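Engineer: Handing you a structure now.
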Amino acid sequence: MTNIRKTHPLMKIINHSFIDLPAPSNISSWWNFGSLLGICLIIQILTGLFLAMHYTSDTMTAFSSVTHICRDVNYGWLIRYLHANGASMFFICLFLHVGRGLYYGSYLFLETWNIGVLLLFAVMATAFMGYVLPWGQMSFWGATVITNLLSAIPYIGSDLVQWIWGGFSVDKATLTRFFAFHFILPFIVAALAGVHLLFLHETGSNNPSGLSSDADKIPFHPYYTIKDILGVLFLFLILTSLVLFSPDLLGDPDNYTPANPLNTPPHIKPEWYFLFAYAILRSIPNKLGGVLALVMSILVLALIPLLHTSKQRSMMFRPFSQCLFWILVADLITLTWIGGQPVEHPFIIIGQLASILYFLLILVLMPITSVLENNLLKW
C-alpha cells in the first residue's frame, strides 16, 4: 500500500510543497525568511483574532477597549504586544527577504517576484490600517495625513479622500471601515502567499550561485525543515525578548494619548517600517510629486527584472554590484533615520540626497555597473 501522504488529494499538495519538494543543496540561511514570513502571518492572524474579540471600532470606546485588553483581559497585554511587535518582525523579515531576492537575482522568476511586490503593498496597507485602530494621537493624525495624500490626485482627489473617510474628516466611519479592512486583508495576504508559493514551485528555488541546481537537488524534509526550525527559534527569541522586556521600544509614546482632533502632535510620523518611504515623500516639496515618489519607492521593485543587464544572475561573483547593493542598504537605513527626524536643516537636505541616491542606484547605477562587469569579463 502506498503512503497516504503521496495519494490523498490534500496531503499530496502538502507533500509536494513541504516534504518531497526538490530543493537546491546549497541554499543559505537567507532562504529562511519565506518560512519565517509564513510564521509571522500565522502569529498576526491568531493574535489579531483574539484582539478583535475584545476591541470595539467606535471612536468613543476604541482607545479604552485597547486599554481594557491590556489591563483586564487574561494575558491581553501579551496578545496586544505580540501583535504590535509581530508586525515589526514581519517587516524585518520582509525587508531581508526582498533584499535576498535583489542580491541573488531571484527577481528573474517574474510571476513570483510580481506577486511578491503585490504582497508587499498588501502588507503595508494592512499595517497602516492596523496602526489607526488604537485611536491614539499618532493613529488619528497618521490616518489624517496619509489619507489626505490622495487629495493630490488631479480632479478626483478631494472626492476620493471624502469617500475613504466616509465624511468630512477622519471619524467613526473611517475607523469602522479600517477595522473591517484590517480584518480581511491578512486573509487576502495568506491567499496571495499561496499563489506566491505556487509560482515558486513551478520553477524551483534559486540558489546563491544563481546557476541551475537541477543536477543537485535534495528533499525539503528533513534538511530544510530542520534548518527553518532554527530560524523560527531565533524569530521567537527576538520577538519574546521584545515583548517581555521592551514592548514599547518600536512604538510611539504619542499613541498613549487618546486621539484629539484639536491638538496636533509636534511631529507626525508613521511606524518605523514606513519611515524610509515617508522620508522620500517629504523630500519633494510638491504634493503630487511626493505622492508619486512614495508609490514609486515600492513600485520600482517591479521594474528591477527589466533593469537586469548582467549576464550573471546572482551578485555572488560581481564585486562592483555588491558595493552598490550595500550602498543601497546604507541609503535605506539613512532614509529610515531621516523619516523619524523633524523637518529642519540639515535633515531636509540629507533626506533629499538620500532619496535621489535611492532611485539613482536602482534605475541607473546598478544596470550600468552590470554592463561594465560584463565587459570586464570579456563576455
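Every residue, even glycine, has its Cβ placed from backbone N, Cα and C.
Heads up, here are the entries from Swiss-Prot:
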BINDING   His83, His182  heme b b562 binding site
BINDING   His97, His196  heme b b566 binding site
BINDING   His201  ubiquinone binding site
VARIANT   Phe234 to Leu  In strain: Isolate AMNH 101520
VARIANT   Val371 to Leu  In strain: Isolate AMNH 101520
Engineer: My understanding is the cutoff is Cβ-Cβ under 8 Å with a sequence separation of 6 or more in the same chain; which residues meet that for His196 (heme b b566 binding site)?
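Structural biologist: Those within reach of His196 (heme b b566 binding site), by Cβ under 8 Å and sequence separation of 6 or more, are Thr112, Ile115, Gly116, Leu119.
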Engineer: Name the one residue among His97, His201, Val371 whose Cα is closest in three-dimensional space to that of Phe234 (variant position); these are the recorded positions.
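Structural biologist: So, of the listed recorded positions, the one sitting closest to Phe234 (variant position) is His97.
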Engineer: Check each residue in the chain of the residue listed as 'ubiquinone binding site' that is at least six apart in sequence and keep those whose C-beta is under 8 Å from its C-beta; list them in sequence order.
Structural biologist: His16, Ser17, Leu21
Engineer: Looking at the binding-site residues His83, His97, His182, which has the shortest Cα distance to Val371 (variant position)?
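Structural biologist: Nearest candidate: His97.
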Engineer: Looking only at Cβ atoms, how many others are within 10 Å of the one on His182 (heme b b562 binding site)?
Structural biologist: 21
Engineer: Roughly how many Å lie between the Cα atoms of His182 (heme b b562 binding site) and His97 (heme b b566 binding site), rounded to a whole value?
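Structural biologist: On Cα coordinates alone, these residues lie 23 Å apart.
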Engineer: At the level of the C-alpha atoms, what whole-angstrom distance separates His83 (heme b b562 binding site) and His97 (heme b b566 binding site)?
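Structural biologist: Distance (Cα to Cα, whole Å): 20 Å.
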